[in-house]
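In Swiss-Prot, a mutagenesis experiment is listed as R50 to A, annotated with the note Strongly affects DNA-binding. Abolishes activation of the cadBA promoter under all tested conditions. Under its mutagenesis entries, Swiss-Prot includes W162 to A with the note: Expression of cadBA becomes lysine-independent, but to a minor degree. Small decrease in regulation by LysP. Quoted from Swiss-Prot, the note on the mutagenesis of D198 to A, E or N is: Abolishes response to the external low pH signal. One mutagenesis experiment named in Swiss-Prot is D225 to W, and its note says Decreases inhibition by cadaverine. One mutagenesis experiment catalogued in Swiss-Prot, R265 to C, is accompanied by this note: Is inserted into the membrane properly and can induce cadBA expression in the presence or absence of lysine. Under its mutagenesis entries, Swiss-Prot includes R268 to A with the note: Displays lysine-independent, but pH-dependent induction of cadBA; when associated with A-265. One entry in Swiss-Prot concerns the mutagenesis experiment E447 to Q. Its note says: Decreases inhibition by cadaverine. Here the residue is the original one, while Swiss-Prot reports the published mutagenesis F477 to I with the comment Is almost pH-insensitive. Decreases inhibition by cadaverine. Among the mutagenesis experiments that Swiss-Prot reports, L479 to S is described with the note: Confers pH-independent cadBA expression, but does not affect the requirement for the lysine signal.
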Amino acid sequence: MQQPVVRVGEWLVTPSINQISRNGRQLTLEPRLIDLLVFFAQHSGEVLSRDELIDNVWKRSIVTNHVVTQSISELRKSLKDNDEDSPVYIATVPKRGYKLMVPVIWYSEEEGEEIMLSSPPPIPEAVPATDSPSHSLNIQNTATPPEQSPVKSKRFTTFWVWFFFLLSLGICVALVAFSSLDTRLPMSKSRILLNPRDIDINMVNKSCNSWSSPYQLSYAIGVGDLVATSLNTFSTFMVHDKINYNIDEPSSSGKTLSIAFVNQRQYRAQQCFMSIKLVDNADGSTMLDKRYVITNGNQLAIQNDLLESLSKALNQPWPQRMQETLQKILPHRGALLTNFYQAHDYLLHGDDKSLNRASELLGEIVQSSPEFTYARAEKALVDIVRHSQHPLDEKQLAALNTEIDNIVTLPELNNLSIIYQIKAVSALVKGKTDESYQAINTGIDLEMSWLNYVLLGKVYEMKGMNREAADAYLTAFNLRPGANTLYWIENGIFQTSVPYVVPYLDKFLASE
């Protein structure tokens, strides 16, 4: 059933085609703005709060106050239509909300079409037909432009002579100035000073023919994420995990850790090696060069050897707390680690389909290995994020809340950041921003990761602190640049307008 046509002030609003029109002029608005205008018309003369607008226009979507404010501003601009004499359509009532200030008339669809068809285009004011012929003649004569006087024409010519003279003089001065500049000045883009404490993690070759490609790629992504998070949390190095970032651009990082999968003949057979190379960009020297043959059970041993080799190459001893953390977050079997990293890779993507798949894989891991409690916690995190985007039914939500209550009390998960990530998202979904803020800051104290800073940005945005939110989002993208992190910023928990909240990041990505 089509929505009825309504006249709001001078504008005829046709919701079925998302158009407003007046005096023969038609404007097409976004569906959300049309819904907002129709809701104002349905409550003409009433003061509507932001919460009422969110509940009735945005319905089940989670939006912030600035989204409502921005939509009201766009609607006001469209209704004004560059008309300085336009009446005030929507007034702001301080500390109350907004109010429609113009009269409203409702029509049926047929009446609205007749009104639109019968509305003539604006025409200039006509001369009355009862005037005398002599009067008409006078009107016609006055409409004829008078001849330009010679004095005015002469002044006009003098003006253009001086204008072109000064323009030519300015061009000559500019050419002389440009010719005197030293054109051999260095380009600023090429002057990048390396930071020896920064490390980039890149992936060169992503697959081998002799090993299942999805497992191979997700294993490398998981190892890279673990190395980046460990160094960022337990050392003074700043690591940028660029495995998901495919832009070839200059970097200021003093070191580069490259992961590649290569086929090489060994003992008359082709084998797939995972090559790990750490290069010091200051002098081009190789600090670490290792190759691993991955089998179905040595994934955990390879990862432990890599961490130990990095510790020696970087002269960075691993603290005891890191050793304890790794014991809690990693399984004790290599084959299980590959399955866990595949589920974790889906979590990194962040979209609905990937989160659903991550929940399924983690559920299988928990069922087959109930002693791996960290997988249970990560499944709870995935499920609460899914609930924030597509609310679960009452039975599913009750089961999830019970599972979360059980997980946060497990002693083997004490002092792990994932517990506070779960608490932060759960509180944020319920609108408890202060509780969420406290939880995610505790999580950041325990672990410096891109996901923690994405969640911190979401909390700041809900608190109306967009400047702090922009800093948090930029930190997250700096730690793990790429499409995955950008998707989390734009769509995780609730939708974020990157051009509005993080304009620098929007311009940076547009320059690619």
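Keep in mind that glycine also has a Cβ here, set from the backbone N, Cα and C atoms.
Given the structure is predicted, the values throughout are model-derived calculations rather than measurements.
DSSP assigns E447 (mutagenesis position) to coil in the three-state reduction, outside any helix or strand. Neighbour density for D198 (mutagenesis position): within 10 A of its CB lie 17 other CB atoms from the protein chains shown. The closest partner of D225 (mutagenesis position) among the mutagenesis positions, by CA position, is E447; the full candidate set was W162, D198, E447. A strand conformation is recorded for D198 (mutagenesis position) in the three-state DSSP classification. Closest by Cα distance to W162 (mutagenesis position), from the mutagenesis positions R50, D198, F477, L479, is F477. Of the recorded residues, L479 (mutagenesis position) and R50 (mutagenesis position) place their C-alpha atoms 35 Å from one another. With R50 (mutagenesis position) as the anchor, the candidate mutagenesis positions are D198, E447, F477, and the one with the nearest CA is F477. In this view, the densest Cβ surroundings among the mutagenesis positions W162, F477 belong to F477, judged by other Cβ atoms lying within 10 Å. Around L479 (mutagenesis position), taking its Cβ as the centre, 22 other Cβ atoms fall within 10 Å, counting all chains. F477 (mutagenesis position) is 15 Å away from D198 (mutagenesis position) when you measure Cα to Cα.
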